[in-house]
Amino acid sequence: MKIGSGEKLLFIGDSITDCGRARPEGEGSFGALGTGYVAYVVGLLQAVYPELGIRVVNKGISGNTVRDLKARWEEDVIAQKPDWVSIMIGINDVWRQYDLPFMKEKHVYLDEYEATLRSLVLETKPLVKGIILMTPFYIEGNEQDPMRRTMDQYGRVVKQIAEETNSLFVDTQAAFNEVLKTLYPAALAWDRVHPSVAGHMILARAFLREIGFEWVRSR
């Protein structure tokens, strides 16, 4: 288990991370962590590793791009003084290019995405024990689908930055691809973006695997 006793884990991202979390701080009980993968991760950490007392904060904001993360990074990440930061961003960076094709000011193209994400990781790396980079995803099994193809490019950037900075890497697209061998995309997300309960569990499982969570741990 890579996250240690009493350490603080902060999640940041878009609506997939947000999932109705409390404002201003997504921390605590009674739905404060939202209803998505963050809540599932916390539930399993508390159930299986209660002695670690890992503190979790959700700072996801629906609709965000990496550009938005940069604007709020100091307040929502650095000032929180986390031990670990998990970043999953990029879906809206890509999606706006397809659902709002003529509003180019909302598009975050690959070069800006890469430069901004790398800058945030490099700025934060010396201040924390570890960074976990999760790829954006598109719940579509056809790799030739235009938006899926673009999303894969952004995912490759995340992998490259993770390798460059020795960050943990969670390939969420690969996790979905495995389940898509059996299930139709609509079973996991009506719009191929916002996951169902099963979709969020896929994300949680992929995340937990990367941090060394032991599913068969006996206590």
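Positions of Cβ are set from backbone N, Cα and C atoms, glycine also.
Original residues only.
Predicted, not measured: the structure shown is a model, and the values here were computed from it.
Using a 10 Å Cβ-Cβ cutoff, Ser15 (mutagenesis position) registers 18 neighbours. According to DSSP, Ser15 (mutagenesis position) sits within a helical segment. Where Swiss-Prot documents Ser15 to Ala as a mutagenesis experiment, the accompanying text is: Loss of catalytic activity.
The annotation active site, nucleophile is assigned in Swiss-Prot to Ser15 on the grounds of a curator's inference.
Quoted from Swiss-Prot, the note on the mutagenesis of Tyr184 to Phe is: Significant reduction in catalytic activity and modification of the quaternary structure as a homodimer; when associated with P-190. Neighbour density for Tyr184 (mutagenesis position): within 10 A of its CB lie 9 other CB atoms from the protein chains shown.
Listed in Swiss-Prot is the mutagenesis experiment Trp190 to Pro, annotated as follows: Significant reduction in catalytic activity and modification of the quaternary structure as a homodimer; when associated with F-184. Following the DSSP three-state reduction, the secondary structure of Trp190 (mutagenesis position) is coil.
Under its mutagenesis annotations, Swiss-Prot gives Asp191 to Ala the following note: Loss of catalytic activity. Spatially close to Asp191 (mutagenesis position) yet at least six residues away along the chain is no residue at all, judged by Cβ distances under 8 angstroms.
Per Swiss-Prot, the feature active site, charge relay system maps to Asp191 (among others).
Under the heading of mutagenesis, Swiss-Prot lists His194 to Ala and annotates it as follows: Loss of catalytic activity. The Cβ of His194 (mutagenesis position) has 17 other Cβ atoms within 10 Å, all protein chains considered.
The active site, charge relay system annotation in Swiss-Prot covers His194 (among others) and rests on a curator's inference.
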Spatial neighbour of Tyr184 (mutagenesis position) that is closest, considering only the mutagenesis positions Ser15, Trp190, His194 and their CA atoms: Trp190
Cβ neighbour count (within 10 Å, all chains shown) around Trp190 (mutagenesis position): 12
